[in-house]
Structures are given as C-alpha cells and as structure tokens.
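A short worksheet on the structure shown next.
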Amino acid sequence: MERKTVLVIADLGGCPPHMFYKSAAEKYNLVSFIPRPFAITASHAALIEKYSVAVIKDKDYFKSLADFEHPDSIYWAHEDHNKPEEEVVEQIVKVAEMFGADAITTNNELFIAPMAKACERLGLRGAGVQAAENARDKNKMRDAFNKAGVKSIKNKRVTTLEDFRAALEEIGTPLILKPTYLASSIGVTLITDTETAEDEFNRVNDYLKSINVPKAVTFEAPFIAEEFLQGEYGDWYQTEGYSDYISIEGIMADGEYFPIAIHDKTPQIGFTETSHITPSILDEEAKKKIVEAAKKANEGLGLQNCATHTEIKLMKNREPGLIESAARFAGWNMIPNIKKVFGLDMAQLLLDVLCFGKDADLPDGLLDQEPYYVADCHLYPQHFKQNGQIPETAEDLVIEAIDIPDGLLKGDTEIVSFSAAAPGTSVDLTLFEAFNSIAAFELKGSNSQDVAESIRQIQQHAKLTAKYVLPV
C-alpha cells in the first residue's frame, strides 16, 4: 500500500517528540509545519529533521542567525505569535495542499481550533470545527458537559472583576477560577476565602498577562468560575498513595469514543500533577463508570476524529466528575507508557483513524492490564519545601545537584531513568509550580502500590543541594 502523507503542525505538548515522530514515520510520510520556530527545542528539531520528508518553517520568525538556534528545553513559549486565526488556517491549508496531505495532526493544544478549520476546508477528517472550539474554550466545554448527561456543576463566565464578584455570589466557595484557553493547570486557582478572593483574582489576572499565547487562540471570556468538585478517595481506592482524580486516554473515530487506558495519579501540588501510573488499579466497576462518563463528555463535545485526554474527579458514591477534556494526546510520557505497558502505539493509531476512520484497528474497550506498572514522575520545589530543604521564604534558588538516595524503593520497583536540572540552573519560586519541574524520573515495578510508595519516598527524601535567595 502506498504510504499516505500526514502534515504535522509541530509545536509543544502532547505525545513527546521522542516517540511521536519515529512512530508516525514508521507508517506515514511526515511533512512538518513549524508555525512557532521559537517553540521547538534542539532535540525536537533534530527529530523533525530526521523523520520528516519535508520541513516548512514560518519565515516571518527569522530575523537573524540567532533565530535558527533552538534551546535545550522549553516548558512554555514566551515569545509572541501575532498571526490571527484565519491567517494560521490559511497557512495550514497552503502547506497541506502543497504536499497533498491525507491527514493533519498536532500535539499542541493551542493549534487545535485552526487545524480543525483547515481540515474542514480540505475535506479531511478532523475533530470538527465547533467541537474543537468546545474543547478549547473551557466555558463552551462546561456548557457541553452539562448537556451531555454527566454531573452538572454551577459555572459562570468571567472577564472582569465585576463578573468574578457575581460568580462568587452565585457559586459561593470553594470555587475554582480557571483560564479558559491555557493548559497544564496554569493559572488554575482554588478560592476558599471570600475576604481574599478579589485579591486572588487580581493576582492571577495580572500574572496571566505575562503568559504569551498565539493570537490565533480565541475565547469568549478569559476565565471560567466553577464550583469545586469534591473528591471522595475512599469510595474508589482500597489503599493509600493515589489521588482523587484520574485521566483516561481515548480516540474519537467518526464521532464515536474508544477508551484506551486509565492512569492513576499521586497527590498533586495544588493543581499541578506530580506523577502518572500506568495502568490504573481501580476495579472493573469503577473503570466502567469512568469510561461511561468519558464517552458522554467527549461525544457531548461533538468531537469527530482526534485523540482525547480526559480528566475526571473521583467523587462521593463513585460519581465521576468531569474536570475537562482535550482534543489531543496527554502530555508527559503517558502515551509512550501506554506503548511500554500494553504494546499499543497510540501515535500510529491516531494517524490510522485520521486516514482511514473506523477501518483502523481500534480496541473494543480499555486495554487489558499487563503484569507491571510504569510511573512518569516530576519533582517540584514544593516537594523540597515540604521536606524542609527549601526555606519557605525563599524567592529564588540556584541548583547545584539533585540526588535520589539509596534504599527508597519498595518491592521490585526500579528507577528506569532520572534527569535533573543542570548545575547552575536558576529557579524563580514565585512562578506557578507547573513551570518549575526540577527533576523527572520513571519507575517500573510489578506492584502499583509499591510504585506509589516509592514515589512518595522519593518526594520526601530526594536530596537537593542549592543556594537560596531570601527576601531582605
């Protein structure tokens, strides 16, 4: 069979480049379009070059030789991308037509809506224009969820301080204030005290002005205020060590939801995730409830052909509470870990769906559990504050070393990989925690509880050597 051509809108996020490009290129010819060259790391650029038959970069972002250089790491691209949505759509269409693309995909949350519009114009399978907008704008998302037969929660659009005051009056506390257009829990804030609520709103609103997003990202209101979803851990798990929420990965094919795998989590720092354990140890009844909720949510958004990453709160009486869902792959190493544990290559499966619809080899339910577990974990400054190594008043630190002492792992759990910020790395402790991962590690073991306890031990006992900047 002749290899089909897939246009990849290359940017940050989703399935990591170290898996995506090799997996995709094994079956498809890849054309990579880079709308934000400044958002590509050196290793990402090398993989794009290695596995693409052609690479197109937006020429408007090359003003000097320095613009051809790529940094070693990026969490969030802070340079401006000032092209409106329609111009981005036209760029995608032009490149797709130039190479006769049979499908278009991206791993980046911020280009989901322009890509959907380009797919529609070209007659290619995609998420669907309205569905993509529903999945990108969290106000529209919550409206769709509330109509989809899942737990309905109070919510209100927020643009101004007056809107926030009205939301606070209507919803009460605890209340979640969430940016409608971002990802990675950036800016998500729990409001519990009415006395300080307005100060919190102003703080988050001011901070978000410093976070650049492409001009093509559109929304009706910058915030959504929602009632807090209260978890009930003991109704779902029979052992300690996990969190009261999970994520479930799936695929939409011609408007039908296909669940793939559920990830357990370890306790968060605020709303910042700390680790994902693949697969989940939840019992079959619990998994069935989660799958039913995810199906209603994603089909309720109207999604047609795309990957889905759905986050669900585990509430009282085993009621799933929809947090949000994205029309893209999960980030971190969750997609590679599904392949490690189950042998399913979701990167290839998505492209199969985009090219062939339901003729792709889709699973008929959650993948069966294999005899081992893989955990994808990060360490943040807050872990070292909690274990007393970073002074609570510190505003900055310069890392000298991060080490994991011997004797922390439980059962047959082993460290597969470990990486830490390089010596001399400066960390601004005033940033949202999600920006400040300072170490990452992967664990593997035959017992999920041993893996979870090993994570907890590492969080409590990892050794940080650093210099601190304290307020005068």
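Positions of Cβ are set from backbone N, Cα and C atoms, glycine also.
According to Swiss-Prot, the mutagenesis experiment Tyr75 to Phe carries the following note: Almost no effect on catalytic efficiency.
In Swiss-Prot, the entry for mutagenesis Glu109 to Ala states: Loss of ligase activity. The structure shown retains the original residue. For Glu109 (mutagenesis position), the count of additional Cβ atoms within 10 Å of its Cβ stands at 24 [all protein chains shown]. The secondary structure of Glu109 (mutagenesis position), as reduced to three states from DSSP, is helical.
All protein chains considered, the CB of Glu324 (Mg(2+) 1 binding site) has 20 other CB atoms within 10 Å. According to Swiss-Prot, the Mg(2+) 1 binding site annotation covers Glu109, Leu182, Glu324, on the basis of experimental evidence.
The ATP binding site annotation in Swiss-Prot covers Lys138, Lys178, Ser184, Ser185, Glu226, Glu227, Phe228, Leu229, Gln268. The number of other CB atoms found within 10 A of the CB of Gln268 (ATP binding site), across every protein chain shown, is 15.
Mean pLDDT across the domain 'ATP-grasp' (142-355) comes to 91 in this model. The domain 'ATP-grasp' feature in Swiss-Prot is assigned to 142-355; the stated evidence is sequence analysis.
Swiss-Prot documents Ser184 to Ala as a published mutagenesis change and attaches the note Almost no effect on catalytic efficiency.
All protein chains shown were included, and the count of other CB atoms within 10 Å of the CB of Glu273 (mutagenesis position) stands at 25. Quoted from Swiss-Prot for the published mutagenesis Glu273 to Ala: Loss of ligase activity.
DSSP assigns His309 (mutagenesis position) to a strand segment in the three-state reduction. In Swiss-Prot, a published mutagenesis experiment is listed as His309 to Arg, annotated Loss of ligase activity.
Glu324 (Mg(2+) 1 binding site) falls within a strand segment according to DSSP. Taken from Swiss-Prot, the feature Mg(2+) 2 binding site covers Glu311, Glu324, and the record attributes it to experimental evidence.
Trp332 (mutagenesis position) falls within neither a helix nor a strand when secondary structure is assigned with DSSP, and so counts as coil. Around Trp332 (mutagenesis position), the same-chain residues at least 6 positions away in sequence with a Cβ under 8 Å from its Cβ are Pro16, Glu273, His276, Asp376, His378. Under the heading of mutagenesis, Swiss-Prot lists Trp332 to Ala and annotates it as follows: Hydrolyzes ATP, even in the absence of L-Ala, and the structure appears to show a cavity in the N-terminal substrate-binding pocket. Also alters the substrate specificity and activity depending on the size and shape of substituted amino acids.
Note: the Cα of Glu109 (mutagenesis position) and the Cα of Phe228 (ATP binding site) are spaced 24 Å from each other. Remark: Phe228 (ATP binding site) has Thr173, Pro174, Leu175, Ile176, Leu190 as non-local neighbours, by Cβ distance under 8 Å and separation of at least 6 in sequence. Among the recorded positions listed (Leu182, His309, Glu311, Glu324), Glu311 has its Cα nearest to the Cα of Gln268 (ATP binding site). Using CA atoms as reference points, the recorded positions Glu226, His309, Glu311 were checked against Glu324 (Mg(2+) 1 binding site), and the closest is Glu311. Glu226 (ATP binding site) sits 20 Å from His309 (mutagenesis position), taking the C-alpha atoms as the reference points. Lys138 (ATP binding site) sits 9 Å from Leu182 (Mg(2+) 1 binding site), taking the CA atoms of both as reference points.
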